[in-house]
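J.: Below are the features listed in Swiss-Prot for this protein:
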type    : residues      : note
MUTAGEN : GLU217 to Ala : Abolished interaction with UFL1; when associated with A-355, A-359, A-373 and A-432
MUTAGEN : TRP269 to Ala : Abolished interaction with ATG8 family proteins; when associated with A-294 and A-312
MUTAGEN : TRP294 to Ala : Abolished interaction with ATG8 family proteins; when associated with A-269 and A-312
MUTAGEN : TRP312 to Ala : Abolished interaction with ATG8 family proteins; when associated with A-269 and A-294
MUTAGEN : ASP355 to Ala : Abolished interaction with UFL1; when associated with A-355, A-359, A-373 and A-432
MUTAGEN : GLU359 to Ala : Abolished interaction with UFL1; when associated with A-217, A-355, A-373 and A-432
MUTAGEN : GLU373 to Ala : Abolished interaction with UFL1; when associated with A-217, A-355, A-359 and A-432
MUTAGEN : ARG432 to Ala : Abolished interaction with UFL1; when associated with A-217, A-355, A-359 and A-373
Amino acid sequence: MEDHQHVPIDIQTSKLLDWLVDRRHCSLKWQSLVLTIREKINAAIQDMPESEEIAQLLSGSYIHYFHCLRILDLLKGTEASTKNIFGRYSSQRMKDWQEIIALYEKDNTYLVELSSLLVRNVNYEIPSLKKQIAKCQQLQQEYSRKEEECQAGAAEMREQFYHSCKQYGITGENVRGELLALVKDLPSQLAEIGAAAQQSLGEAIDVYQASVGFVCESPTEQVLPMLRFVQKRGNSTVYEWRTGTEPSVVERPHLEELPEQVAEDAIDWGDFGVEAVSEGTDSGISAEAAGIDWGIFPESDSKDPGGDGIDWGDDAVALQITVLEAGTQAPEGVARGPDALTLLEYTETRNQFLDELMELEIFLAQRAVELSEEADVLSVSQFQLAPAILQGQTKEKMVTMVSVLEDLIGKLTSLQLQHLFMILASPRYVDRVTEFLQQKLKQSQLLALKKELMVQKQQEALEEQAALEPKLDLLLEKTKELQKLIEADISKRYSGRPVNLMGTSL
């Protein structure tokens, strides 16, 4: 019997309510009685004496049977004056709480209510709070990862921006203005390249000319005409190259529309609506221009259908070039349009200049390879009758000439000059380059803003976690108290046998 007295009673928490009902400790219809008790408690707490402990019991916690017992004990002190000679209280407060306790003790309703609270806390409330805290921690890790990604992405885009600016030869402080300034400096850069070619290509051209004349037996045939011309006269005008005479007047094309467009586009009204405003501006200008043309020249369309002077395109320079190409009828000695450009500015002559440079480079590189190999009998006998300029060449001289040519080709084909040539040909290219570079900078700024947003969200998740953790600790504490009260109450019903509520994981 004594051994049986110490055998513990293990009850699975999830089945605690069924266990109490099956063993007739509680009524099957306990929920309706609990609703009646809750209504009476809500009515009773409206009229309570001033007491700090009572205020703590009534603030923010679910009032159950044991709270009611403590409230009744406190009321015995505050309502002592209402006690009659029979030991009963005439105070309505005491009567209300005594009735509540009596209803609780009927069919052990208090025990099943406490068990219901325990099951709800264990199965729902505590897991829900833990899940919310875990979600906050997960969000903090995710926001921290995104913060690092945004920081790295912003730095990468900013680095790409400055790297691209370096390729264009600008600092990036004022992209449009710096590009236009480079275009203004383009003639001086090309003049330097022309001067370098004029000083360094003489011997290389003579070697190539002598080799062609000796091998092909046609000494009168002139090779590399463009290089010869630049070597003699430098980066002169297309007019001088075409006619052989220096022009008396040079009327260079004026790109006046370019600064005006820059000044107009420099007005930034924000990140939205820019395209619509610019399109409306273009349409207004075109319509106005059309109205002016029709008013001044009412018969232009009928008299000259082929010479349409109205340019409906987006590129003002295209109109100017079209007119200048008809400048072959300019007075003698006057260079206009493409004729007024230098050889390295005009696309056709610049391409010819590059082609001849590459032709000369390939020849000299091959000749350097031939001179580096051991001379055979055929080679020696072949060049015995060659001109002195060919016999006096060495591998070192060939390599030096090749390096000079490579330097000239590298300067003309550099990315910076290629962009400047495109800007010179089309002012709209400035807009595209500016937009391309500014887009990288905007992406960097957006990523930086996103990083700040991730920091803010991470802080919000941290604050939410800090607010949930005390709630969880308090709920765990209350649930442990409920567990102890239930175990003690059931133990009394079984002669003090130990009771263990299993599956709480508190």
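Just so it is clear, glycine is given a Cβ too, placed from its N, Cα and C backbone atoms.
For the listed features, I'd like the structural context: burial, neighbours, distances.
T.: According to DSSP, GLU217 (mutagenesis position) is assigned to coil rather than to any helix or strand.
In the three-state DSSP scheme, ASP355 (mutagenesis position) is classed as helix. The C-beta environment of ASP355 (mutagenesis position), restricted to residues of the same chain at least 6 apart in sequence and closer than 8 Å, is empty.
The number of other CB atoms found within 10 A of the CB of GLU359 (mutagenesis position), across every protein chain shown, is 15.
Taking the Cβ of GLU373 (mutagenesis position) as centre and 10 Å as the limit, one finds 9 other Cβ atoms among all the protein chains shown. According to its DSSP assignment, GLU373 (mutagenesis position) is coil.
If you draw a 10 Å sphere around the CB of ARG432 (mutagenesis position), it holds 12 other CB atoms from the protein chains shown.
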J.: Please tell me which one of the mutagenesis positions listed here (GLU359, GLU373, ARG432) sits closest to GLU217 (mutagenesis position), measuring Cα to Cα?
T.: GLU359
